[in-house]
Amino acid sequence: MELVLCFVIITISGVIRESSALLLRSPTSNDVFGELVASAERAQPLATRLTKRISRLNFNDREDDFWEDHGDASWNNSYTLVNGRTTLGSENRRRPASHSLIERPYYRDGRLSPVLGVQERRGRSVHSYHEEPVSFFDQRAFDEYTFRRRSQLHRQRARAGLRSRIKQNVRRLWTSARGAVRGWGRRVRRKIGDLFVGHLMPQLRRLRFWDQGLPPVVPPLIGNEPGQASVALVAERMEARLREKTLTEKNPTEAQQAVGTYLINSAENTWFISIPGGRYILLKKRGFLGGGGFGLVYHVEHPTTGQPFALKIFVQRVMNNEVGDKISDLIEDEFGVMKYFPPEWTPARMYSELRFMVPLLKLRVLGKPEFQDARNHLRIFSVCALFPKAQGDLEEAAALLADMDRTNAYNMRMSSTIQMVKLLARFHAFGLVHGDVKLQNFLVDKSGLLLLSDFTQILRTNERRYPPVVTVLYMSPEIATCLITRLRNAIPYTAEIDSWMLGISLYRLWCGDFPFGITLDATALQVAGIVIRSSASSLDFASCHDIPEQFREMIVGFLRKTPGVRLSPQQALEQFSLLNWKGPSPASDTASESEPVSTEEAALLQKE
């Protein structure tokens, strides 16, 4: 029952609402709304919507009349003239004077238009008037509008097609250009990156006030040896002679001139970078120390601290534009010595404790290529080896003994002999063979201690090598036999080969010349023939200066032709007590007998 009652109420409300709407829409002869609706119905297919103008102000507060749209669903909308007191529909009302509800046909805002709308006007005064209805539609204006509209659409389509083609072409060109620019940009960025990383960044890093290119710290040599004060005196004379040579040397060799021109110049500081590690080091060349077949050694130091170093530069003589691999292998051998020692032995520790002169760092001259060809037959490498600086080698020191008094000369030879034997025995304890023992490879420190150097030819004990490599004047009988008989079998390298070379070195230190009548200008075949024909018993010590009898026997043991009976450095330390010499007096040892060393003394020598 309640549902039926609700339905009846809703139905009655709808009927009342529709009746009110019909009253508002009923046209009369004098009704402005009726004429408006009639005109709008005739022009409905071409008419535009009337703008809905609704004021949200309070009607009771308004003084002027305005029009309210009751809907915009179609042109059959109902309109009501509203004033401040009442709202009326379908009645004769007064409208503003001189303001037409309908715009004039044909023109709107200065342009011809077939469809005219309705605009609302407000005036200050109102009065009753009658206006004939005006048609919304004009055929001529409509035809002109249709033609203009079609032409406009055609032009718009043409312009749209042209714009589309232009956009496609521009997009295609832009894609091609962008790809080219990206490729070019990548190459440019790569070049700029290489330039920045390789050249600008090192310069910027060097500009840092805390980075002064300091070289590594060289630890002092550990230990003392008897008679090293006399050796230090000779080292001081060697340093003075080196300074004099640096000041008076006016005619450098061709290789030295090429190094000064293409690699490092003494007139300016040179930046180096360590390999590996990338540590920047600033050094200044001070003078030339010496050179060999593939290297030149220079005295360098840090310009601020003055710490001295020895810099070895590798130079290869190239003949007929042919480049061999020997120099490259030699460079690798120079820095490959550390692989033969346990990892706990660093270069600084080996220098300080073992007294082995190994390169502290592998350097490369900053801003220089890997190598440079100078004067068509010299190849200069930018890779260098940095060593602690010594005063010179033992051959230079032996040449200065003639100008010294007998006591200091004797003490210097005694101390040098003991240190040479100990150094080589210490090296053999690692199971290695030096392969190039000679006076030039024993360096003299300013403290009077000797150091063993040049480890480019080292091998493990009993390791074979063919062809053998040796300094000609220090050739052992095994290598001489291989050279004379032209054997093509690899020769096993043992400690006995080093013992022969040590015997040659000691004989030259004490006697000033080579044994068996070998001369400095002898060829390899001549030396090989002399070594094979000679025997240790034929050694002549008549020209030797105050050599002790024990050292004569020791040199004879080192120069035995048969390797099996040849004396080794470790055996010499155990057999000859004079190697444990303590006093610096030349008269303290003139005995001819040779006393064996006791067990306690041998243990002490091994510890030393």
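The first residue you see is number 1, and the count goes up from there.
Here the Cβ of each residue, glycine as well, is placed from N, Cα and C on the backbone.
Note that the structure is a prediction, hence the values are computed from the model and not measured.
Per-residue pLDDT, averaged along the domain 'Protein kinase' (283-579), amounts to 87 for this model. Annotation source Swiss-Prot lists domain 'Protein kinase' at 283-579.
Classification of GLY295 (ATP binding site) by DSSP places it within a strand. According to Swiss-Prot, the feature ATP binding site maps to LEU289, GLY290, GLY291, GLY292, GLY293, PHE294, GLY295, LEU296, VAL297, LYS312, an assignment based on sequence analysis.
Counting Cβ atoms from all protein chains shown, LYS312 (mutagenesis position) has 22 others lying within 10 Å of its own Cβ. According to Swiss-Prot, the experimentally introduced change LYS312 to Ala is described as follows: Reduces translocation of GRA24 across the parasitophorous vacuole membrane in Toxoplasma-infected host cells.
Swiss-Prot lists ASP436 to Ala among its mutagenesis entries, and the accompanying note reads: Reduces translocation of GRA24 across the parasitophorous vacuole membrane in Toxoplasma-infected host cells. Contacts of ASP436 (mutagenesis position) defined by a Cβ separation under 8 A and a same-chain sequence distance of 6+ are given as ASP454, THR456, GLN457, VAL469, VAL470, THR471, TYR474, MET501, in order along the sequence.
As annotated by Swiss-Prot, active site, proton acceptor applies to ASP436.
The number of other CB atoms found within 10 A of the CB of ASP454 (mutagenesis position), across every protein chain shown, is 21. Among the mutagenesis results in Swiss-Prot, ASP454 to Ala has the note: Predicted catalytic residue. Reduces translocation of GRA24 across the parasitophorous vacuole membrane in Toxoplasma-infected host cells. The residue drawn here is the original one.
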Pairwise Cα distance for VAL297 (ATP binding site)/LYS312 (mutagenesis position) [Å, integer]: 4
Lowest local Cβ density among GLY291, GLY295, which the record lists as binding-site residues, within 10 Å: GLY291
Those binding-site residues listed as LEU289, VAL297, and which of them has the most Cβ atoms within 10 Å of its own Cβ: LEU289
Where LYS312 (mutagenesis position) sits in the secondary structure, as DSSP reduces it to three classes: strand
Rounded inter-Cα distance in Å - GLY295 (ATP binding site), LYS312 (mutagenesis position): 6
